Amino acid sequence: MHSQHRTARIALAVVLTAIPASLATAGVGYASTQASTAVKAGAGLDDPHKKEIAMELVSSAENSSLDWKAQYKYIEDIGDGRGYTGGIIGFCSGTGDMLELVQHYTDLEPGNILAKYLPALKKVNGSASHSGLGTPFTKDWATAAKDTVFQQAQNDERDRVYFDPAVSQAKADGLRALGQFAYYDAIVMHGPGNDPTSFGGIRKTAMKKARTPAQGGDETTYLNAFLDARKAAMLTEAAHDDTSRVDTEQRVFLKAGNLDLNPPLKWKTYGDPYVINS
């Protein structure tokens, strides 16, 4: 999963509130009173409310919308050399995670509409090829997106490959919700791994400049170093040369001292303004 801003999406106007019908974790509602919200003020990104915020922040950069649940059906080739990009965090046919997603979906629901594409997905893994996929695949993807089992499979793979490892590493580094989100957004775009422009390499570069809180360092100083390293990694690739998701989103929260990522949140991605009030 290495994604860029999806230019096919038309930027939405300012979203005044962001209270969806359901949260990233099913069955848990938003805090309904100031008192209950205050109790969660220092919650980690895996808190349902904070996780919903994280999903909306990523969607603002990936889809020019806070409605991340509308993205299960999304699929297109964005021309970055990674084949098709699809779903809620941009699973790619060329990087292996789309293959893993469809395999997981098939484990949950054998004989599903996408199962027949598993051989083709295995063949195109590591390339930009559409061989054996094409329009029939993209149409079937959109159909599958209506299936709650496929939606759950996307949620599962997002958490297994990206969200859970990012949050776990950030907590081990002594970072609060903003730092946990910075790690998550980085791993979504750059992928896991330890090469210089993958998440592990970006973290390693940052740790050469500043100590993590777990090492006795200052949290803000370290996060600035991490965002510097993230931006440098983005600039090595034309598909990621717009760094607004760092400059006018995460850095804005950091400069405001909002290390717990508490709403209200105001930011811009690709020049488009967004607001999460609660």
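A Cβ is built for glycine as well, from the same backbone N, Cα and C atoms used for every other residue.
Just the original residues are modelled here, none of the noted substitutions.
Here is what Swiss-Prot says about this protein:
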- Glu62 to Asp or Gln: Drastic reduction of activity (MUTAGEN)
- Glu62: active site, proton donor (ACT_SITE)
- Asp80 to Glu or Asn: Drastic reduction of activity (MUTAGEN)
- Asp80: active site, nucleophile (ACT_SITE)
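Comparing Glu62 (mutagenesis position) with Asp80 (mutagenesis position), their Cα atoms are 14 Å apart once rounded.
A 10 Å cutoff on Cβ-Cβ distances gives Asp80 (mutagenesis position) a total of 18 other Cβ atoms nearby, all chains included.
In this view, Glu62 (mutagenesis position) is surrounded by 25 other Cβ atoms within 10 Å of its Cβ, with every protein chain counted.
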